[in-house]
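Peer 1: Quick one: structure below, then a few questions.
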Amino acid sequence: MESGFTSKDTYLSHFNPRDYLEKYYKFGSRHSAESQILKHLLKNLFKIFCLDGVKGDLLIDIGSGPTIYQLLSACESFKEIVVTDYSDQNLQELEKWLKKEPEAFDWSPVVTYVCDLEGNRVKGPEKEEKLRQAVKQVLKCDVTQSQPLGAVPLPPADCVLSTLCLDAACPDLPTYCRALRNLGSLLKPGGFLVIMDALKSSYYMIGEQKFSSLPLGREAVEAAVKEAGYTIEWFEVISQSYSSTMANNEGLFSLVARKLSRPL
């Protein structure tokens, strides 16, 4: 299986951040499968970070890609956020938004949606500025390494977040389990692990470019998380899938887990 799995080098050479953003995060067609999934993710992130008490000083977002939607509610609950990705072009795309460069992707429809969820305490521009102020570092990461962020010195995090990343980064189940343990090395004991990802997806498309995904069901994910030294506090599955031209997933899952004080 691994021989046919999209390599890291392919992400560096063929992953186009702008195409990805245009395909999956344009809120223009609110009724598309992609928009429905994005709204679901935003609602769950709001629930986790604004209603359920997942908060603290430091949140590390693993595999941010070129996106910021996953941090719009988190910036209300964490003083500092570190964004990370494997591909340089995704980090560059994030920097464009952080620096308000004119060619940065327009997240304002998504930001407005989150502000509505949060009761319109602030307007979109203020929310964007709050997130920009919260993001303290933009770092390279590789979840398959025992030190996912290399030698960068960071205090143990209160929360590690990963959305739509691990399935694409791990070619097999043992690698997936190791990646979860590697993420645990970034967390303080009792710290939160928040993951959202597709279920049973073997690929996703960006235009004509196909990228591999590790097709895991709920039971495999739950077992891997527990084996990696966490206790699961919340696990939700929805049946909504991406458009058939975009991916072959069978729903998505969201989970909140906590790192055990003593490793298994």
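The backbone N, Cα and C atoms fix where each Cβ goes, glycine too.
Positions annotated as S-adenosyl-L-methionine binding site by Swiss-Prot: TYR20, TYR25, GLY63, TYR69, ASP85, ASN90, ASP142, VAL143, THR163. Annotated nicotinamide binding site per Swiss-Prot: ASP197, SER213, in sequence order. Listed in Swiss-Prot is the mutagenesis experiment ARG18 to Lys, annotated as follows: Has no effect on N-methyltransferase activity. A mutagenesis experiment is reported in Swiss-Prot for this position, TYR20 to Ala, and the note states: Loss of N-methyltransferase activity. Under the heading of mutagenesis, Swiss-Prot lists TYR20 to Phe and annotates it as follows: Decreases N-methyltransferase activity. Under its mutagenesis entries, Swiss-Prot includes ARG132 to Lys with the note: Loss of N-methyltransferase activity like its citrullinated counterpart. Recorded in Swiss-Prot as a mutagenesis result, ARG181 to Lys carries the remark: Has no effect on N-methyltransferase activity. Where Swiss-Prot documents ASP197 to Ala as a mutagenesis experiment, the accompanying text is: Loss of N-methyltransferase activity. For the mutagenesis of SER201 to Ala, Swiss-Prot gives this note: Has no effect on N-methyltransferase activity. The structure shown keeps the original residue.
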Peer 1: THR163 (S-adenosyl-L-methionine binding site) has how many other Cβ neighbours within 10 Å of its own Cβ?
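Peer 2: A count of 23.
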Peer 1: Filter the recorded positions GLY63, THR163, SER201 down to those whose C-alpha lies within 10 angstroms of the C-alpha of SER213 (nicotinamide binding site); answer none if the list is empty.
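Peer 2: For SER213 (nicotinamide binding site), the recorded positions whose Cα atoms are within 10 Å come to SER201.
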Peer 1: Among all protein chains shown, how many Cβ atoms are found within 10 Å of the Cβ of ASP197 (mutagenesis position), not counting that one?
Peer 2: 22
Peer 1: Going by Cα-Cα distance, pick out whichever of the mutagenesis positions ARG18, TYR20, ARG132, ARG181, SER201 is nearest to ASP142 (S-adenosyl-L-methionine binding site).
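Peer 2: Checking each of ARG18, TYR20, ARG132, ARG181, SER201 against ASP142 (S-adenosyl-L-methionine binding site), the shortest Cα distance is to ARG181.
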Peer 1: From the Cα of ASP197 (mutagenesis position) across to the Cα of GLY63 (S-adenosyl-L-methionine binding site), what is the distance in angstrom?
Peer 2: 12
Peer 1: Fill in the CA-CA distance, THR163 (S-adenosyl-L-methionine binding site) to ASP197 (mutagenesis position), as an integer in Å.
Peer 2: 6
Peer 1: I'm trying to understand the geometry here, so how far is the Cα atom of ASP197 (mutagenesis position) from the Cα atom of ASP85 (S-adenosyl-L-methionine binding site), in Å to the nearest whole number?
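Peer 2: Cα to Cα, ASP197 (mutagenesis position) and ASP85 (S-adenosyl-L-methionine binding site) are separated by 16 Å.
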Peer 1: When you look at TYR20, TYR25, GLY63, TYR69, ASP85, ASN90, ASP142, VAL143, THR163, which the record names as binding S-adenosyl-L-methionine, what is the longest CA to CA distance in angstrom?
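Peer 2: If we measure all Cα pairs in TYR20, TYR25, GLY63, TYR69, ASP85, ASN90, ASP142, VAL143, THR163, the largest is 24 Å.
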